[in-house]
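Novice: Dumping what Swiss-Prot says about this protein:
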ACT_SITE  D137  active site, proton acceptor
BINDING   L19, G20, Q21, G22, A23, Y24, G25, I26, V27, K42  ATP binding site
DOMAIN    13-304  domain 'Protein kinase'
MUTAGEN   K42 to A  Not phosphorylated at Thr-175 and Tyr-177
MUTAGEN   K42 to R  Loss of autophosphorylation and activity. Does not increase dopamine transporter activity. Impairs kinase activity. Does not rescue cilium assembly in MAPK15-depleted cells
MUTAGEN   R59 to Q  Does not increase dopamine transporter activity. Impairs kinase activity
MUTAGEN   D155 to A  Unable to induce the formation of autophagosomal structures. Is able to bind to MAP1LC3B and to colocalize with this protein to autophagosomal structures. Does not induce phosphorylation by methyl methanesulfonate. Loas of phosphorylation. Dominant negative mutant. Not phosphorylated at Thr-175 and Tyr-177
MUTAGEN   T175 to A  Loss of autophosphorylation and activity. Still heavily phosphorylated at Tyr-177. Does not rescues inhibition of O-glycosylation in MAPK15-depleted cells; when associated with F-177
MUTAGEN   Y177 to A  Loss of autophosphorylation and activity. Heavily phosphorylated at Thr-175
MUTAGEN   Y177 to F  Does not rescue inhibition of O-glycosylation in MAPK15-depleted cells; when associated with A-175
MUTAGEN   Q300 to A  Impairs interaction with PCNA. Associates with chromatin
MUTAGEN   P390 to A  Impairs chromatin binding; when associated with A-398. Increases kinase activity; when associated with A-398
MUTAGEN   P398 to A  Impairs chromatin binding; when associated with A-390. Increases kinase activity; when associated with A-390
Amino acid sequence: MCTVVDPRIVRRYLLRRQLGQGAYGIVWKAVDRRTGEVVAIKKIFDAFRDKTDAQRTFREITLLQEFGDHPNIISLLDVIRAENDRDIYLVFEFMDTDLNAVIRKGGLLQDVHVRSIFYQLLRATRFLHSGHVVHRDQKPSNVLLDANCTVKLCDFGLARSLGDLPEGPEDQAVTEYVATRWYRAPEVLLSSHRYTLGVDMWSLGCILGEMLRGRPLFPGTSTLHQLELILETIPPPSEEDLLALGSGCRASVLHQLGSRPRQTLDALLPPDTSPEALDLLRRLLVFAPDKRLSATQALQHPYVQRFHCPSDEWAREADVRPRAHEGVQLSVPEYRSRVYQMILECGGSSGTSREKGPEGVSPSQAHLHKPRADPQLPSRTPVQGPRPRPQSSPGHDPAEHESPRAAKNVPRQNSAPLLQTALLGNGERPPGAKEAPPLTLSLVKPSGRGAAPSLTSQAAAQVANQALIRGDWNRGGGVRVASVQQVPPRLPPEARPGRRMFSTSALQGAQGGARALLGGYSQAYGTVCHSALGHLPLLEGHHV
């Protein structure tokens, strides 16, 4: 019953396929019937179930309205109220895959990919931190990617603003939250009485290490085991570092240190890891939060120097002030009414995603320090839009290929060119250097060295690619509120797939690549017909 889609959603969007489902929601790939834009629709089940869920829904919507204009942060295009007054629909720009799927696939990320992905993550994190907002849940599955290696940070349900907290560190209490254990900072694991922006920098270090290693750096099976893996790898904390955490945490850390055997970070990484990557990792994975590199400092590190361009690294000049004080938890009806009020305000401003200030300037832009409207390379670098999807690709849909809105939202198509050339630290190309080809991320694992791939391996790669790539996408901008009154013209009915067309990727390992591609063998598969026998060469003395 939870998966029933409201009629207003069906009238506005053509649902293509389900991308994922969990205990709290479901995500579909869909096409806007009016514009042809490919989007991702997230339905949050019972979004206002209790105070915690209501607060998380409220935070995600408000913070995405504040930061969604950044080229490396996912854009919230629409917020739609469900008819049952419990669920809520969030419409996002569509991305092909996520970093977790790419890492699990193995062999797809080259050194230049790792550097560019991490640079874009640092750009997004710097923008958040400049508004004094901490994400608190940065992990590979929350880093979305496309084939142009463009990064979009998503899932702001656990993010919070530190601007409304008292200035005294003793008053910045840590609220309990459920984040993925493998990327939690030591102070979070130790239930320290305060936290800082350094929580995100630790998570970024874990993400970088996982991209370099191909698997998680600290895959703890419990909070205690997680802490043990960390403390036996990073340099031991000083007495001053332990005192800063509080007396309750100090005894726990000292007990865990003990006489356990130690290892170094370089022992966990491949032998060909660059010295710059190892140095950056060591500066991020530091026990004391105030001794870790900040996002601004990390952007100046030699590891990402080729992409570093200060004019393209946005920062806010003022803290983000949430619509509800972080230290005060509202009631469920109050959170619900505030979210619905935001939807009404968006609908009254011709589809814009932000409230307008006294001079028509949105709050997210009122204190934004960015030299240009859209971050891009110097004018000598050609700007290229998203690559067109081949007509022969599996699952190609003409409705997804062209987007009337795409031509109107040029500033949203600006992050891919950041990766199309090697730059000096000042954002200029080295003297005499030629323009580098566009950086793309092949989402299919390459086959053996120099050997021509067999038909079976080609089929297996194609099916695996279907499971990894979500499809083409077009960028958009601004939150819109769907109108229930307008009924768009009907599209021609889709061909209904047969039962054999489902779950081919999941059964590929058991049935083979060729069968997975065909969706199952027919009775004629693997047999030789009479006409084929007639063309076989006959040996001498055996003519009929």
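A Cβ is built for glycine as well, from the same backbone N, Cα and C atoms used for every other residue.
Don't look for the substitutions in this one, it keeps the originals.
Help me understand the surroundings of these features in the structure.
Specialist: DSSP classifies D137 (active site, proton acceptor) as coil under the three-state reduction.
All protein chains considered, the CB of K42 (mutagenesis position) has 21 other CB atoms within 10 Å.
In the three-state DSSP reading, K42 (mutagenesis position) counts as strand.
In the three-state DSSP reading, R59 (mutagenesis position) counts as helix.
Long-range Cβ neighbours of D155 (mutagenesis position) (same chain, at least 6 residues apart, Cβ-Cβ under 8 Å): E60, D137, N142.
The Cβ neighbour count for Q300 (mutagenesis position), using a 10 Å radius over every protein chain in view, is 14.
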Novice: For A23 (ATP binding site), what is the tally of other C-beta atoms lying within 10 angstroms of its C-beta?
Specialist: 6
Novice: Please compute the mean pLDDT of the model over the domain 'Protein kinase' (13-304).
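Specialist: Result for the domain 'Protein kinase' (13-304): average pLDDT 89.
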Novice: State the three-class DSSP label for D155 (mutagenesis position), counting H, G and I as helix, E and B as strand, and everything else as coil.
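Specialist: It is coil.
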Novice: May I ask for the distance between Q300 (mutagenesis position) and Q21 (ATP binding site), taken between their Cα atoms and rounded to an integer number of Å?
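Specialist: Cα to Cα, Q300 (mutagenesis position) and Q21 (ATP binding site) are separated by 39 Å.
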Novice: So the record assigns L19, G20, Q21, G22, A23, Y24, G25, I26, V27, K42 to ATP. If I measure every Cα pair among those residues, what is the longest distance in angstrom, as a whole number?
Specialist: 14
